[in-house]
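Just below is one structure, and these are the notes that go with it.
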Amino acid sequence: MAGMKTSPSQDEEACVLAIQLATSTVLPMILKSAIELDILNTISKAGPGNYLSPSDLASKLLMSNPHAPIMLERILRVLATYKVLGCKPSELSDGEVEWLYCWTPVCKFLSNNEDGASIAPLLLVHQDQVPMKSWYHLTDAILDGGTAFNKAYGMNIFDYASQDPQFNKVFNRSMAGHSTITMKKILETYNGFEGLKSIVDVGGGSGATLNMIISKYPTIKGINFDLPHVVGDSPIHPGVEHVGGDMFASVPKGDAIFLKWIFHSWSDEDCLRILKNCYEALADNKKVIVAEFIIPEVPGGSDDATKSVVHLDAVMLAYVPGGKERTEKEFEALATSAGFKSFRKVCCAFNTWIMEFSK
């Protein structure tokens with residue numbers, strides 16, 4: 001553009017980044033294949049510090065395609081570039097160099113842990129053909145109004161999932177894996193459940209989150225609150241009572257009310273309705289415990305935590321009418337508007353922030 005002067009080195013760097021952005025679909029699709037081929041789990045099982053060659057990997061994965069090692073090498077190179085894998089050279093007997101690949105901390109979270117949980121299903125759901133189609137409608141949604149997913153399917157993502165058993169399975173698996181990993185970290189980091197006699201998990205689904213809380217704090221009575229058809233199919237958990245209802249109508253009473261990743265699916269008006277019902281369900285000096293992502297006040301941050309949350313905000317923009325990630329000030333404003341006397345940001349667990357709204 002006229003008037004914009006850059007040095008040759010700045011131009012070089014900027015153009016290289018532009019090309020990387022232009023081909024940025026490569027990384028998620030390579031990761032999708034790596035997960036579907038069980039590459040990451042196989043490398044993780046080898047253990048930290050143990051390296052595998054592409055040929056080793058093809059053999060362990062029982063691949064019959066004679067070209068598989070060469071193709072795997074190209075996939076592994078991409079993953080190593082983004083620190084999903086580590087790599088080192090190994091000199092062969094003929095003097096040629098072969099590259100070997102190993103586990104990294106990022107690979108740890110994209111592989112099954114001791115609980116069988118992983119972030120991998122979260123990646124698979126976002127690369128699934130169903131939600132991918134919605135991105136082709138984002139431009140129209142911005143120009144004409146509405147939500148990209150609704151334009152693609154005529155309904156929101158939650159209603160669609162209830163009508164598509166295969167996608168529903170993929171969706172639920174992604175939520176379960178992410179939730180298990182995050183809740184485990186929350187329970188290691190946050191001590192605000194100590195001393196509670198009862199806790200209500202609003203929008204608690206099958207009760208898995210509440211079961212994790214009660215397993216650590218067995219004297220707490222847990223109330224898992226969700227829509228009747230959701231809790232009707234939920235498994236029995238010791239110390240957990242399933243209660244069906246509508247959070248927009250009322251919320252069961254408890255010492256504390258827990259809401260994890262609920263508010264980012266709703267508009268400010270809907271969040272306020274939910275919070276006012278929570279306020280009515282609490283005695284004085286009791287609290288709502290909120291677990292949500294917090295988006296920075298100032299745009300332009302380049303750290304991984306910021307990139308992660310702005311990605312999730314874009315996901316909510318495309319998939320969920322009214323859904324969005326919020327700043328700390330926006331959460332505090334919601335708490336104040338609902339009548340709570342204090343707001344406190346307590347701690348962070350894998351980019352999910354714990355906040356307390358006290359009555």
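Glycine is no exception: its Cβ is also placed from the backbone N, Cα and C atoms.
H264 (active site, proton acceptor) falls within a helical segment according to DSSP. In sequence order, E292, F293, L312, M316, G323, K324, E325, R326 are the residues near H264 (active site, proton acceptor), counting only same-chain partners six or more apart with C-beta under 8 A. Feature annotation from Swiss-Prot assigns active site, proton acceptor to H264.
Swiss-Prot lists H126, H264 with the feature bergaptol binding site, giving experimental evidence as the kind of evidence.
DSSP assigns S179 (S-adenosyl-L-homocysteine binding site) to a helical segment in the three-state reduction. The feature S-adenosyl-L-homocysteine binding site is assigned by Swiss-Prot to S179, G203, D226, D246, K260, with experimental evidence given as support.
Under its mutagenesis annotations, Swiss-Prot gives L122 to R the following note: Abolished catalytic activity. For the recorded site, L122 (mutagenesis position), the DSSP three-state label reads helix. For L122 (mutagenesis position), the same-chain residues lying six or more positions away in sequence with a CB closer than 8 A to its CB are S174, G177, H178.
Quoted from Swiss-Prot, the note attached to the mutagenesis of L122 to F states: Slightly reduced catalytic activity.
Looking at Swiss-Prot, you'll find the mutagenesis H126 to F noted as follows: Strongly reduced catalytic activity; when associated with H-122 and H-261. Its Cβ taken as reference, H126 (mutagenesis position) is surrounded by 17 other Cβ atoms within 10 Å in the chains shown.
Experimental mutagenesis is annotated in Swiss-Prot for I157 to F, with the remark: Increased catalytic activity; when associated with I-320. Of all Cβ atoms in the protein chains displayed, 24 besides its own lie within 10 Å of the Cβ of I157 (mutagenesis position).
Here Swiss-Prot describes I157 to Y as a published mutagenesis experiment; the accompanying note says: Increased catalytic activity. Slightly increased catalytic activity; when associated with N-265. Strongly reduced catalytic activity; when associated with F-265 and N-315. DSSP classifies I157 (mutagenesis position) as helix under the three-state reduction.
Here the residue is the original one, while Swiss-Prot reports the published mutagenesis F158 to Y with the comment Abolished catalytic activity; when associated with P-265 and Q-315. Counting every protein chain shown, 13 other Cβ atoms lie within 10 Å of the Cβ of F158 (mutagenesis position).
Of all Cβ atoms in the protein chains displayed, 15 besides its own lie within 10 Å of the Cβ of M175 (mutagenesis position). One entry in Swiss-Prot concerns the mutagenesis experiment M175 to A. Its note says: Altered substrate binding.
In Swiss-Prot, a published mutagenesis experiment is listed as D226 to A, annotated Altered substrate binding. Taking the Cβ of D226 (mutagenesis position) as centre and 10 Å as the limit, one finds 22 other Cβ atoms among all the protein chains shown.
Packing around S265 (mutagenesis position) is summarised by its Cβ count: 19 other Cβ atoms lie within 10 angstroms of its Cβ, all protein chains included. What Swiss-Prot notes for the published mutagenesis of S265 to F is this: Strongly reduced catalytic activity; when associated with Y-157 and N-315. Abolished catalytic activity; when associated with N-315 and I-320.
Swiss-Prot gives this note for the published mutagenesis S265 to H: Abolished catalytic activity; when associated with N-315.
Quoting Swiss-Prot on the mutagenesis of V315 to F: Strongly reduced catalytic activity. Residues within less than 8 Å, Cβ to Cβ, of V315 (mutagenesis position) and separated from it by at least 6 positions along the same chain comprise H126.
In this structure, Y319 (mutagenesis position) is part of a helix by DSSP. Under 8 Å, Cβ to Cβ, and six or more positions away along its own chain, Y319 (mutagenesis position) finds P131, S134, T147, A148, F149, N156, I157. Among the mutagenesis results in Swiss-Prot, Y319 to F has the note: Strongly increased catalytic activity. The residue drawn here is the original one.
A Cα-Cα distance of 16 Å separates F158 (mutagenesis position) from D246 (S-adenosyl-L-homocysteine binding site). For the recorded site, G203 (S-adenosyl-L-homocysteine binding site), the DSSP three-state label reads coil. For the pair formed by S179 (S-adenosyl-L-homocysteine binding site) and S265 (mutagenesis position), distance between Cα atoms is given as 15 Å, rounded to the nearest Å. The distance from the Cα of K260 (S-adenosyl-L-homocysteine binding site) to the Cα of M175 (mutagenesis position) comes to 12 Å.
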